[in-house]
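What follows is one structure encoded as structure tokens, with my remarks underneath.
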Amino acid sequence: MARTFILWLHGLGDSGPANEPIQTQFKSSELSNASWLFPSAPFNPVTCNNGAVMRSWFDVPELPFKVGSPIDESSVLEAVKNVHAIIDQEIAEGTNPENVFICGLSQGGALTLASVLLYPKTLGGGAVLSGWVPFTSSIISQFPEEAKKTPILWSHGTDDRMVLFEAGQAALPFLKEAGVTCEFKAYPGLGHSISNKELKYIESWIKRRLKGSSSTCLQLNCLKEMFH
């Protein structure tokens with residue numbers, strides 16, 4: 001049976017274990033035995049919070065994040081290396097790359113986008129929830145051709161005051177320039193959070209993209225901590 005792997009990347013200051021209940025919202029039989037991983041970011045000083053130390057995948061110079069907010073690309077690229085190591089391990093264990101899905105909220109969404117677009121193989125998809133583009137367009141030339149074939153699902157609440165809706169919309173011209181397919185879904189009235197409606201759509205989106213058997217095998221019950 002085909003194996004499916006779902007990697008979920010949390011937001012700034014959050015943790016992997018706190019996000020594990022999300023898995024229970026995915027109730028379809030096609031994903032009943034999917035392998036999930038909810039890693040926790042390391043503790044780092046964060047510029048937008050006056051240098052306070054918290055779980056953070058990379059440095060964030062400014063929040064709320066809006067169109068034109070400064071970014072720290074070098075910090076993002078370091079975080080991407082660690083996500084790629086997890087994906088590499090999963091593929092080495094036999095998972096079809098096109099059954100590997102990366103999902104992330106806020107800062108985790110930005111890291112999801114970066115990790116997918118810089119990975120040398122086509123993955124099943126990247127789901128960005130209330131995230132942003134953590135790059136300037138100068139990096140587009142570094143995207144592998146296979147990575148550009150990975151579909152992106154972008155979900156964003158119109159009332160988001162932490163990562164402004166307009167910052168999410170700015171992903172569309174960026175991805176178009178890169179030649180990447182993106183489905184953008186706006187959620188009217190939703191702030192900087194996740195809704196059950198979003199999760200249900202992500203579930204159906206993943207199901208439509210599964211390769212091979214509709215069933216999955218390999219259950220990972222352990223939680224791995226990244227970057228330690």
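Here the Cβ of each residue, glycine as well, is placed from N, Cα and C on the backbone.
These figures come from a predicted structure and were not determined experimentally.
Where Swiss-Prot documents Ser106 to Ala as a mutagenesis experiment, the accompanying text is: Loss of catalytic activity. Within its own chain, Ser106 (mutagenesis position) has Gly11, Leu12, Leu129, Ser130, Gly131, Met162, Val163, His192 as residues 6 or more apart in sequence whose C-beta sits under 8 angstroms from its own.
Reduced to three states, the DSSP call for Ser106 (mutagenesis position) is coil. Per Swiss-Prot, active site, charge relay system is recorded for Ser106 (among others), and the stated evidence type is similarity to another entry.
According to DSSP, Asp160 (active site, charge relay system) sits in a coil region rather than a helix or strand. The active site, charge relay system annotation in Swiss-Prot covers Asp160 (among others).
Under its mutagenesis entries, Swiss-Prot includes His192 to Ala with the note: Loss of catalytic activity. In the three-state DSSP scheme, His192 (mutagenesis position) falls into the coil class. Taking the Cβ of His192 (mutagenesis position) as centre and 10 Å as the limit, one finds 18 other Cβ atoms among all the protein chains shown.
The active site, charge relay system feature in Swiss-Prot is assigned to His192 (among others).
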Proximal but sequence-remote residues of the same chain as Asp160 (active site, charge relay system) (Cβ under 8 Å, at least 6 apart): Ser130, Gly168, Leu190, Gly191, His192
